[in-house]
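Peer 1: Reproduced below are the annotations present in Swiss-Prot:
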type     : residues                                                              : note
BINDING  : ALA10, LEU11, SER12, GLY13, GLY14, VAL15, ASP16, SER17, MET36, GLY126 : ATP binding site
MUTAGEN  : ASP16 to Ala                                                          : Loss of activity
ACT_SITE : CYS101                                                                : active site, nucleophile
ACT_SITE : CYS222                                                                : active site, cysteine persulfide intermediate
Amino acid sequence: MQALRHVVCALSGGVDSAVAALLLRRRGYQVTGVFMKNWDSLDEHGVCTADKDCEDAYRVCQILDIPFHQVSYVKEYWNDVFSDFLNEYEKGRTPNPDIVCNKHIKFSCFFHYAVDNLGADAIATGHYARTSLEDEEVFEQKHVKKPEGLFRNRFEVRNAVKLLQAADSFKDQTFFLSQVSQDALRRTIFPLGGLTKEFVKKIAAENRLHHVLQKKESMGMCFIGKRNFEHFLLQYLQPRPGHFISIEDNKVLGTHKGWFLYTLGQRANIGGLREPWYVVEKDSVKGDVFVAPRTDHPALYRDLLRTSRVHWIAEEPPAALVRDKMMECHFRFRHQMALVPCVLTLNQDGTVWVTAVQAVRALATGQFAVFYKGDECLGSGKILRLGPSAYTLQKGQRRAGMATESPSDSPEDGPGLSPLL
């Protein structure tokens, strides 16, 4: 008689992971629940939300009659996620710690803990996503050391597991999973991948999981909670006062506490001005923030960017991109934004240029460009450089022309790319 398959499910104390564990139990698996504590702090009201979430996760395990474990990754989170978050802001970029957390904590630290310490056959999370494997195929996966050297042994090459969008397109979370390793993905089950949020809530209500059903959905960065973002950031970074300057006439409109506090597209809080102004560019040398009137100002729109070396879910770039050096696909740089048609151009160093079919609003360095082909999430790369804005192109500004023609730019930098922040 075959032993029960052991699935270790990450529990956050929310409804999605609770229902994921319930569904795994219903499928007849031996399920263990694990709560990860990644941040050690009180919010501004003196409440440690992690403790409450841990209690809720423990109660889920009691209701489902499954073992409960708690692990602390506070140190790993600080080193791999939060330090990166601060470093990116100091550089004037706009990081996405959720993507980095999934890569380093949930699908690395937790994955290895589940497999090595708890003897898991597979892990599971409450993410709305799917893979190209059925459950039984997941259980057949074993760790295979990546072939080394120039030539791969043809018998060691495996078909890559695909990361696919969830059935509920509005709740789809493949954006946040776009940096997950192939090794972890092929041993992961996403029980909610084919369900809608409403149906998940219905399942929770019918199975005595009311305590997680009534909780508000967590949004934003887990370590900030309900706190004011500017106040939070200034606890860790030194204020660097500078000016708000109009992109249209270089007029000084006000002052700010630090250019790193603002991201492109964000409304600038400038005292004394009736009309809203929006951040369109930042000067890292002088510490000035350039702003423009109107939310649809052409200075907010760009159609060209360059990424860091892309993390491909399949571990290799798509065959068409390798063959032709160019490929049509779609991308997004914010969760739930509409997919944007684009053309990728592959560079020798593994980075890509992304040319959007039409200019998009509020691109910012530090964000991740996540690529899609149909339902499949191909992977992602961090945005490191931006092309000129529509406003710059319209004006034909001399400084943009000088940046493009700078002898220090390598040919790899592409047309009109500059390291705008």
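Placement of Cβ uses the backbone N, Cα and C atoms for every residue, glycine included.
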Peer 1: Would you give the longest CA-CA distance, in whole angstrom, between residues of ALA10, LEU11, SER12, GLY13, GLY14, VAL15, ASP16, SER17, MET36, GLY126, the set recorded as binding ATP?
Peer 2: 16
Peer 1: Which chain-mates of ALA10 (ATP binding site) that are at least 6 residues away have a CB under 8 A from its CB, listed by sequence?
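Peer 2: Looking at Cβ-Cβ distances below 8 Å from ALA10 (ATP binding site), excluding near sequence neighbours, one finds SER17, VAL34, PHE35, MET36, LYS106, PHE110, ILE123, ALA124, THR125, GLY126.
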Peer 1: Among all the protein chains here, how many other CB atoms are within 10 A of the CB of the residue listed as 'active site, nucleophile'?
Peer 2: 28
Peer 1: Which one, from the recorded positions GLY14, ASP16, MET36, has the smallest tally of other C-beta atoms lying within 10 Å of its C-beta?
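Peer 2: Taking GLY14, ASP16, MET36 as the recorded positions, the minimal 10 Å Cβ count falls on GLY14.
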Peer 1: Using DSSP with the three-state reduction, classify ASP16 (mutagenesis position) as helix, strand or coil.
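Peer 2: Reduced to three states, the DSSP call for ASP16 (mutagenesis position) is helix.
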Peer 1: Just how many other Cβ atoms lie inside 10 Å of the Cβ on SER12 (ATP binding site)?
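Peer 2: A 10 Å sphere around the Cβ of SER12 (ATP binding site) contains 23 other Cβ atoms.
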Peer 1: Kindly assign ALA10 (ATP binding site) to one of the three DSSP-derived states: helix, strand or coil.
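Peer 2: Note: ALA10 (ATP binding site) is in a strand by DSSP.
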